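Here the structure is laid out as structure tokens; the discussion comes afterwards.
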Amino acid sequence: MELRVGNKYRLGRKIGSGSFGDIYLGTTINTGEEVAIKLECIRTKHPQLHIESKFYKTMQGGIGIPRIIWCGSEGDYNVMVMELLGPSLEDLFNFCSRRFSLKTVLLLADQMISRIDYIHSRDFIHRDIKPDNFLMGLGKKGNLVYIIDFGLAKKFRDARSLKHIPYRENKNLTGTARYASINTHLGIEQSRRDDLESLGYVLMYFNLGALPWQGLKAANKRQKYERISEKKLSTSIVVLCKGFPSEFVNYLNFCRQMHFDQRPDYCHLRKLFRNLFHRLGFTYDYVFDWNLLKFGGPRNPQAIQQAQDGADGQAGHDAVAAAAAVAAAAAASSHQQQQHKVNAALGGGGGSAAQQQLQGGQTLAMLGGNGGGNGSQLIGGNGLNMDDSMAATNSSRPPYDTPERRPSIRMRQGGGGGGGGVGVGGMPSGGGGGGVGNAK
């Protein structure tokens, strides 16, 4: 029996779960366009979907904000239909054997800071910054980072008067304990600084593969929160970031030193990482680790031709030229030369073995099976399928905030499971939603 929503959308299989409600793959009946459909039972004690849809509508028009297509109710459910997105950063992290190269971390950091900046500019804080809540786009927006799941978002100031919410203490932990700021653990009301501190932990999670306060044993959730808090408080920023460029220490120090109602200097934080990116000699070619894992090594003629076929006008020719330049540079430079630059930024340290392995365009291969994490079938069978080209841009600066054609990943039908966003296919987004006081 065919299930329909609003007589406009055909309801398909479940592809994930958000902090509140389940997410399904849907199809627009008239056009065949695939969408994400979030459902929430109308009998739930604390309905959130209507509130979340208002947040999304407030954010509409921002780069990396999912487009809301339709909101309403159908039978026993509140419904929100939104733009379909690709895999979450948590899914991609698992796909890349739970370690990102420094280049990929810096490419992501720039976009993620921009997304948080935009949300704050609209007078809201997210309060659940984690890899599951950042998704990659699809098609032409395949390398654009999106931020999702506003189920825990909160207005931190009045839009007209700009009056900030008051400082409070004895607040319950809201968000995910693994990435929560120190002040959140201490029961202090969250503000803009806390979103950015959480992002700092996400970036170090990508660098390290795991944070020092993961995997702690406890009898119950409350004790686990306490153990995470104790470990986080006792781990200095210098120790946490040991073996990685000092910019990560500077970033976290900056976040922790901010006052409760202080406006963060987002430009300064982006510049920290952009300067490091340039110093290491990386190129803004939008080639992330997951691109290399699938396609391997330098550009080949077929990939360059795909870029040419998929791009428009002069931008297309520029992309092709840049892709060719990346191929030539990758062929000419050795892994040792690239690693030398990374080592210099690390002050002589070599970083982790897995990190070194991914520098200089060296590739890894995963041939089928389950990549682990959140029950996502990552590759093999009906798993990950990248069917668009990776068109590089010939630029020394990151033009992330223009929604131009980027390298892309299109997800085809695959194993479901997991939760957290509006991803689809073999890489559904996320790992069990946001939740209040998630102990992950």
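Positions of Cβ are set from backbone N, Cα and C atoms, glycine also.
For all the noted positions, this structure keeps the original residue and models no substitution.
Using a 10 Å radius centred on the Cβ of D128 (active site, proton acceptor) and all shown protein chains, the other Cβ atoms total 26. Positions annotated as active site, proton acceptor by Swiss-Prot, on the basis of sequence analysis: D128.
In the three-state DSSP assignment, the secondary structure recorded for S17 (ATP binding site) is strand. Residues annotated as ATP binding site in Swiss-Prot: I15, G16, S17, G18, S19, F20, G21, D22, I23, K38.
Residues or ranges marked as domain 'Protein kinase' by Swiss-Prot: 9-277.
Taking the Cβ of K38 (mutagenesis position) as centre and 10 Å as the limit, one finds 26 other Cβ atoms among all the protein chains shown. Quoted from Swiss-Prot, the note attached to the mutagenesis of K38 to R states: Increases the period lengths of circadian rhythms and displays an increase in hypophosphorylated per. No effect on interaction with Bdbt.
Within the same chain, residues at least 6 positions away in sequence whose Cβ sits under 8 Å from that of P47 (mutagenesis position) are E40, N78. P47 (mutagenesis position) falls within neither a helix nor a strand when secondary structure is assigned with DSSP, and so counts as coil. What Swiss-Prot says about the mutagenesis result for P47 to S is this: In dbtS; shortens the behavioral period.
In Swiss-Prot, a published mutagenesis experiment is listed as M80 to I, annotated In dbtL; lengthens the behavioral period. Counting only same-chain residues six or more apart in sequence, the Cβ atoms lying under 8 angstroms from the Cβ of M80 (mutagenesis position) belong to I37, K38, L49, E52, S53, Y56, I68, W70, C71. M80 (mutagenesis position) falls within a strand when secondary structure is assigned with DSSP.
When the Cα atoms are compared, D128 (active site, proton acceptor) and S17 (ATP binding site) turn out to be 15 Å apart.
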